[in-house]
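Student: First the structure, which I've put down as structure tokens, then a few questions once you've had a look.
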Amino acid sequence: MKALLALPLLLLLSTPPCAPQVSGIRGDALERFCLQQPLDCDDIYAQGYQSDGVYLIYPSGPSVPVPVFCDMTTEGGKWTVFQKRFNGSVSFFRGWNDYKLGFGRADGEYWLGLQNMHLLTLKQKYELRVDLEDFENNTAYAKYADFSISPNAVSAEEDGYTLFVAGFEDGGAGDSLSYHSGQKFSTFDRDQDLFVQNCAALSSGAFWFRSCHFANLNGFYLGGSHLSYANGINWAQWKGFYYSLKRTEMKIRRA
């Protein structure tokens, strides 16, 4: 089955989800999605769409379709990708509002948005997989059996979109994320880390920084080895603080 064609994020968010036709999306396919309104890529897979690609999901309800990339092949598929980087075409050194709402395009580099991630993990239990690739074409991954964003908060934003991960499984990458569990998300304009300085500014990114990081997957796209300290796309337990990765994907699937 073919995936829905990608559209710019703002266009999709401003388009009525059950319009008879949207440019780039066949009317019958859109109608089918309007009727069933998938929450995530698990739902899309169950509906018979089992090819990698961009689809619409509805984490906040029927009136707001959100484009997302679904990985339908890795380890059985059904993965909802919330972070994807592979060529440095999109700047990830952004402020709080961008990280809250999401940015980029689902058919390219993008961030799904903290609010969408919170709503997903509020409604279902998820596992997390982090896929990594270096510039020598070596690959590795890390998995976590439990993943959620501020699951018990009255207001997820006031709670800082706190990260919770547990149940690490090594796919060669090592565990660089457990250090960040229990920490609020930080950007250069909203410093919520535990360090005396602003970790997001120091690390040229945005993440669930503590003091500061072992993972910096939203850092600068520096193209491999770099002289600057810990401000690239770093996963310290695999490549250290002086190597910026070529490709990263952070994705969740129902546990």
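Placed from the backbone N, Cα and C atoms, the Cβ positions cover glycine too.
Keep in mind that this structure shows the original residues, not the substituted ones.
So Swiss-Prot lists these for the protein:
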- 32-255: domain 'Fibrinogen C-terminal' (DOMAIN)
- Ser203 to Ala: No effect on its interaction with COL1A1 and ELN (MUTAGEN)
- Ser203 to Tyr: Moderate reduction in its interaction with COL1A1. Significant reduction in its interaction with ELN (MUTAGEN)
- Phe241 to Ala: Significant reduction in its interaction with COL1A1 and ELN (MUTAGEN)
- Phe241 to Trp: Significant reduction in its interaction with COL1A1 and ELN (MUTAGEN)
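Surface or core, plus neighbours and distances: that's what I need for these features.
Tutor: Averaged over the domain 'Fibrinogen C-terminal' (32-255), the predicted model reaches a pLDDT of 97.
Using a 10 Å Cβ-Cβ cutoff, Ser203 (mutagenesis position) registers 27 neighbours.
Under the three-state DSSP scheme, Ser203 (mutagenesis position) falls in the helix class.
Taken residue by residue with DSSP, Phe241 (mutagenesis position) is part of neither helix nor strand, so it is coil.
For Phe241 (mutagenesis position), the same-chain residues that are 6 or more apart in sequence and have a Cβ closer than 8 Å to its Cβ are Tyr229, Ala230, Asn234.
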